[in-house]
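Below is one structure; the comments refer to it alone.
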Amino acid sequence: MSFATSLPRPTTTGAAGFGLPLATCISLSVSHSFSPKFGICNNTSLRLKSKAGSGCYEGIHRSQLAASTILEGHTPINPEVESEKIRLIERIRLMFRSMDDGEISVSPYDTAWVALVEDIGGSGGPQFPTSLEWISNNQLDDGSWGDRKFVLYDRILNTLACVVALTTWKMHPNKCEKGLRFISDNIEKLADEDEELMPVGFEIALPSLIDLAKRLCIEIPDNSASIKNIYAKRDSKLKRIPMDLMHKKPTSLLFSLEGMEGLNWDKLLDFQSEGSFLSSPSSTAYALHHTKDELCLEYLLKAVKKFNGGVPNAYPVDMFEHLWSVDRLRRLGISRYFQVEIDECLDYVYRYWTNKGICWARNMCVQDSDDSSMGFRLLRLYGYDVSIDVFKQFEEGGQFCSIPGQMTHAITGMYNLYRASQLMFPQEHILADARNFTANLLHQKRVTNSIVDKWIITKDLPGEVAYALDVPFYASLPRLEARFFLEQYGGDDDVWIGKTLYRMLYVNCNTYLELAKLDYKHCQTVHQLEWNSMQTWYRECNLGEFGLSERSLLLAYYIAASTAFEPEKSSERLAWAITTILVETIMSQELSDEQKREFVDEFVNISIINNQNGGRYKPGNRLVEVLINTVTLMAEGRGTDQQLSNAWKNWLKTWEEGGDLGEAEARLLLHTIHLSSGLDESSFSHPKYQQLLEATSKVCHQLRLFQNLKANDAQGSTSRLVTVTTFQIEAGMQELVKLIFTKTLEDLTSATKQSFFNIARSFYYTAYCPADTIDSHINKVLFEKIV
């Protein structure tokens, strides 16, 4: 009796509400218990009625049927969930298509500086009355102005600026009184605030506003120790500001000109970018007040119109928005739905890319390492030609900074530089220096529990940094990264720190998070179905009798599912996992040279007979039978029997002769995956394919050697060899990264090239990650539910 008809076909509602027929994957005639450590269904009353060969054949066939059921869309899917997924995808596409100069929240502080500008036509009234209207309409219930997240620095600065603006134009005295009451009640509490949350230039901006307030006869308590401390910081910083230098070349000081005295505006106007000073509305408003410059006016008119009277703390922020939005889609594991939009984003960024790097907005005269690092990383990942020269101006004496001349080390800036450095090509020494510097700095911050950033208040920055340090780029399996980032990403709740707190609406977005969770749950449900079918195959092939553990079975499937994770890649995923399992099973057999030769000869001879006659000649060796049946089923309907048999024959010959099994296994996996994915056989002879095959198999050999040496190094006898091998691995991975992420005129598809990196990455992951860490990853990726 067929297992699919032996009992009724119950269904279970899996993750995301996907109704799934259990009988397509699970043999219901046996009982199971669940192992919480691995998520394994352990057999408790198993009685196999078939011999290994026929049972295995049917088990493989059922696994294939399960895969094809999923692949061809026969699995019932909750229509409401599917409709919601489509809606979210389309909504995000519309967001990307509408990207312009940046969707960013309004800053009351900057709006107040704009509102202070007097009509340059000489009427005596405000140049921007709608800015005053915005201020009057946006006071909070407690009398303050600011972001919905309460940070006292932000609230005090915004509130004082708005009170000064309204008082200047003798408007809304009741609102001013309410705002001053908030300031009076809270200003002394600044001493208790975390300095990492202090907005950019706060120690300059607040004293400037207090001085303005005094001229308007506004009483601000300024005798407290906290205010005196801020004034002391201002005086110290002003003494360090090279006033002569800032008039000679662009510096980051252009972002915070408001309130500064003794400025030579004729010289500073040469440093405008599209009318603004480093895209700062408040700085530009201050310049307009002093210069009546037409370009400043045009810039502010555009910004005020865009934001209905208000202005952000920076505008435009187009480079920032384009890059960070793409980064979020990638890390959440949903970038595959938006390839066209991502290409358009990166084409836009590359249009304004320079060998000195970029800033948060296009055509800026100052660059920063944070945006430059993110841009470098994403552009290199997508095959754009970018030079490492962008990092030169951020390095001095072996240390790296966020902005030239400022040796500050914001966590996120160093984190993104670290991530960029991991995409180094051979001989890119400055990236090696950057990786060492940032890794050490981030590690020190981690061990001292001081991962707090000056640029963003996010859900779990320590977790993001920990993942980057613990799972390097070479070992970061796509589904593993997505699973962790789903918990670390705060969506709409993440808030950035500039001159004031602000939101990047297309960077920190609940819509991304909603789609990512739906997508992950769907993939996880598919993977759990496949895993159940894999266990059935394992039992019916009696692989346990050959010494293969259920943990090895699970590890093989996890590696494949964490890399080729998309539901439509079932064939590749199962072929990858099954090939890995059979390789391990065969290698674990303790056979003499003669027995190995007999094993190989039997496989070769029967494969020839079966390929010629289209039959199923039964071998005498049970494991040979398992192998032949598996190859036959993997090739079914594809016409790749001969190619798969040849790939296995090559691996078996290497095994028989005691050759390099790491290299041979990599070649076998690549051929199997490519044949299973339907890659045209002509691609196998492509020069780039051969280059990638050689580089991948070489580094996989080194990784397998490292893994074996590390296992033997417990006695401390092979540490020198481990060091040498590690150096060779790093060199090999750099060469492979260059081959994969560099576009040539006659190139392979990016998906084909990526498959080589996927195999190398899987070897790297298993070689470097401890077993207990891998076990926790398996549980998290395959079995732990997304909340």
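Just so you know, glycine gets a Cβ as well, placed from its N, Cα and C.
Annotation comment: Swiss-Prot describes Lys237, Lys454 as substrate binding site. Classification of Lys237 (substrate binding site) by DSSP places it within a helix.
Within its own chain, Asp368 (Mg(2+) binding site) has Ser252, Gly357, Cys359, Trp360, Ser402, Ile403, Gly413 as residues 6 or more apart in sequence whose C-beta sits under 8 angstroms from its own. According to DSSP, Asp368 (Mg(2+) binding site) sits in a coil region rather than a helix or strand. For Asp368, Asp370, the entry in Swiss-Prot reads Mg(2+) binding site.
Under 8 Å, Cβ to Cβ, and six or more positions away along its own chain, Val200 (mutagenesis position) finds Phe255, Ser256, Ile497, Gly498, Lys499. Quoting Swiss-Prot on the mutagenesis of Val200 to Ile: No switch of product outcome.
All protein chains included, Phe255 (mutagenesis position) registers 25 other Cβ atoms within 10 Å of its own Cβ. Here the residue is the original one, but Swiss-Prot notes a mutagenesis experiment at this spot, Phe255 to His: Complete switch of product outcome from (-)-kolavenyl diphosphate to ent-copalyl diphosphate.
According to Swiss-Prot, the mutagenesis experiment Cys359 to Phe carries the annotation: Catalyzes the production of ent-7,13E-copalyl diphosophate; when associated with S-360.
Mutagenesis annotation in Swiss-Prot: Trp360 to Ala, described as Catalyzes the production of ent-8alpha/beta-labda-13-en-8-ol diphosphate; the structure shown retains the original residue. Within 10 Å of the Cβ of Trp360 (mutagenesis position) there are 24 other Cβ atoms, across all protein chains.
DSSP assigns Trp360 (mutagenesis position) to coil in the three-state reduction, outside any helix or strand. The mutagenesis experiment Trp360 to Ser is recorded by Swiss-Prot, whose note states: Catalyzes the production of ent-8alpha/beta-labda-13-en-8-ol diphosphate and of ent-7,13E-copalyl diphosophate. Increased ability to produce ent-7,13E-copalyl diphosophate; when associated with F-359.
A simple way to gauge crowding: the CB of Ser369 (mutagenesis position) has 26 other CB atoms within 10 angstroms, across all the protein chains here. For the mutagenesis of Ser369 to Val, Swiss-Prot gives this note: No switch of product outcome. The structure shown keeps the original residue.
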Between Lys237, Lys454, which of the binding-site residues has the fewest other CB atoms within 10 angstroms in the structure shown?
Lys237
Return only the integer: C-alpha distance in Å from Asp370 (Mg(2+) binding site) to Lys454 (substrate binding site).
12
Rounded to an integer, what is the Cα-Cα distance in Å between Lys454 (substrate binding site) and Ser369 (mutagenesis position)?
15
